[in-house]
Amino acid sequence: MAKATGRYNLISPKKDLEKGVVLSDLCNFLVSQTIQGWKVYWAGIEFDVTHKGMALLHRLKTNDFAPAWSMTRNLFPHLFQNPNSTIESPLWALRVILAAGIQDQLIDQSLIEPLAGALGLISDWLLTTNTNHFNMRTQRVKEQLSLKMLSLIRSNILKFINKLDALHVVNYNGLLSSIEIGTQNHTIIITRTNMGFLVELQEPDKSAMNRMKPGPAKFSLLHESTLKAFTQGSSTRMQSLILEFNSSLAI
């Protein structure tokens, strides 16, 4: 009896790319619009980014909030009560998280040049611009970055996402709820909230936290759903998150 098969189907480009990341994947932050928000492709990884939670962030910043939310404003005064702070899009939040993941690798591992230098440049590009393409001019970098190295970078980014997943929602028990990474020009703080991850970018000296004369800060919210697909044992983790839900936290 005849049966249908897919024996000679072409391998989709996406599956093919999963075997290894090429340099161009690290230097392209490809964005397409969706009904819920955006689809982002970077380093062989596809992210679904949503607008969820952003309206609430704007309300907290502009005083248009319920009295019960005042604790959240007081917990992050350098963001919600600082005239020098600005709200960015969730796409920006994802870029900062990816840049932080790269910086985490540079801190954790003794990477050889030119790999460390190249990663530093890619991290700066993600952190300080909103462009979709970074032109890596150095030929030496291109020659020495093997597929194995690039795939290692990708797997380390996924490990960093799991580090974020291991954080607890902001709590009263002293459990770890934030990751902080300092670079030469910035301080990145990523905090676990009920909705996902509150991402902030400050000056190296964290002057935004100076109550008398607050310095500049940028911040945004990346919804839980964007990173959920890349976390290990996410169903168990989701159950524990429900248990530690902080009802007094607006976001």
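Going from the start of the chain as shown, residues are counted 1 onward.
Backbone N, Cα and C define each Cβ position, glycine as well.
Here Swiss-Prot describes T50 to I as a natural variant; the accompanying note says: In strain: Isolate mouse-adapted. One entry in Swiss-Prot concerns the natural variant M71 to I. Its note says: In strain: Isolate guinea pig-adapted. In Swiss-Prot, a published mutagenesis experiment is listed as R137 to A, annotated More than 90% loss of interaction with host KPNA5. Here the residue is the original one, but Swiss-Prot notes a natural variant at this spot, L147 to P: In strain: Isolate guinea pig-adapted. Among the mutagenesis entries in Swiss-Prot is V170 to A, noted as: Complete loss of interaction with NP. Under the heading of mutagenesis, Swiss-Prot lists N171 to A and annotates it as follows: Complete loss of interaction with NP. Where Swiss-Prot documents T187 to I as a natural variant, the accompanying text is: In strain: Isolate guinea pig-adapted.
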DSSP three-state assignment for T187 (variant position): strand
Which whole-number value in Å describes the distance between the Cα atoms of M71 (variant position) and V170 (mutagenesis position)? 12
Lowest local Cβ density among M71, V170, which the record lists as recorded positions, within 10 Å: M71
In terms of DSSP three-state secondary structure, what is the assignment for V170 (mutagenesis position)? coil
Just going by other Cβ atoms within 10 Å, which of the recorded positions T50, N171 has the emptiest spot? N171
Cα proximity to L147 (variant position), best match among recorded positions T50, R137, V170, N171, T187: R137
Nearest-integer angstrom distance between the alpha carbons (Cα) of N171 (mutagenesis position) and T50 (variant position): 25
Whole-number Å distance between the CA of R137 (mutagenesis position) and the CA of V170 (mutagenesis position)? 42
CA pair T50 (variant position) / V170 (mutagenesis position), Å rounded to integer, equals 22
